[in-house]
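Database features, via Swiss-Prot:
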- H177: active site, proton acceptor (ACT_SITE)
- G7, A8, A9, G10, G11, I12, G13, D34, N94, I117, T118, N119, M227: NAD(+) binding site (BINDING)
- R81, R87, N119, R153: substrate binding site (BINDING)
- H229 to Q: Decreases the thermal stability (MUTAGEN)
Amino acid sequence: MKVAVLGAAGGIGQALALLLKTQLPAGSELSLYDIAPVTPGVAVDLSHIPTDVTITGFSGIDPTAALVGADVVLISAGVARKPGMDRSDLFNINAGIIKNLASKCAEVCPTACIGIITNPVNTTVPIAAEVLKQAGVYDKRKLFGITTLDVIRSETFVSALKGISLADVAVPVIGGHSGATILPLLSQVKGVEFTAEEIATLTTRIQNAGTEVVEAKAGGGSATLSMGHAAARFGLSLVRALQGEKGIVECTYVDGGSEHATFFAQPVLLGKNGVEEVLAYGDLSDFETNARDAMLEELKANITLGEEFVAG
């Protein structure tokens, strides 16, 4: 199993590469790519960690060498948020980066599963889909927006608020991956009761958690380490499913036939071909139903923006 990380010299990419080097199954290959010249050195640094995962690093303008034979491609390339920016401010730079990298994936590893971390995910995933369609290699089972960070934040915040073990907390998160499009289904957390005020406060905190980190880092970066962990969790789940492990479910932003929007995040059963089944997300509270319905105009506009970017 070969996993490629594109954007591997950045804050997310390095954290992700470290976790993959230590946690991928024995015999896996890990290839790192970034435009930054430091990337081969990152691979050398990680190669000194004693695990049965071989690692190579490539830099420059062409990611081809990193993509040859890849089964999974995780893309974190792009610029990060700074104070005062929201995810949509990233669009102007990151849209072109994703378009180019998706085009290379279509050319070099057309059957690979692609997980997109680069924000704004609501828009960058549709960009990748349109590029893959134009190349004639689009398989909607193999393209994912990685929204796992919203899930782990939800679980962390619920655990802290209620004083319960994280092992006992599972929070599905649906919709998209920015602001009001992030909808944690707190009504589905088993064995926990929330007041209406707690639900409103928690939901807002989860939706704005990225800004919390950007402001706390005071211009020194965005949520790189927690995002690296979230991307590793998703990537490792995907690898295990591709290798035949059954019953692996992750929330992820996919082209899954949702009644709400072309792309929508919800629980997905992963399998040997990527998406095995998009699962129903179950019953919502009135608060959640209203929040879902209220987000759809923004989410659909984000998707259209990506589609139109590729169409020119």
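Glycine is no exception: its Cβ is also placed from the backbone N, Cα and C atoms.
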Exercise. How big is the Cα-to-Cα gap, in Å, between G13 (NAD(+) binding site) and the residue listed as 'active site, proton acceptor'?
Worked result: 19
Problem set entry | DSSP three-state assignment for A9 (NAD(+) binding site) | coil
Exercise. What Cα-Cα separation, expressed in whole Å, is found between A9 (NAD(+) binding site) and the residue listed as 'active site, proton acceptor'?
Worked result: 23
Seminar exercise, completed: Around the Cβ of A9 (NAD(+) binding site), other Cβ atoms within 10 Å, all chains included, total 24
Seminar exercise, completed: If you rank the recorded positions R153, H177, H229 by how many other Cβ atoms lie within 10 Å of their Cβ, the lowest count goes to H229
Exercise. Which of N94, N119 has the fewest nearby Cβ atoms, counting only those within 10 Å, among these binding-site residues?
Worked result: N94
Seminar exercise, completed: For H177 (active site, proton acceptor), the spatially nearest of the recorded positions R81, N94, T118, N119, H229, using Cα atoms, is N119
For this session: Work out how many Å separate N94 (NAD(+) binding site) and N119 (substrate binding site) at their Cα atoms, rounded off.
Result: 7
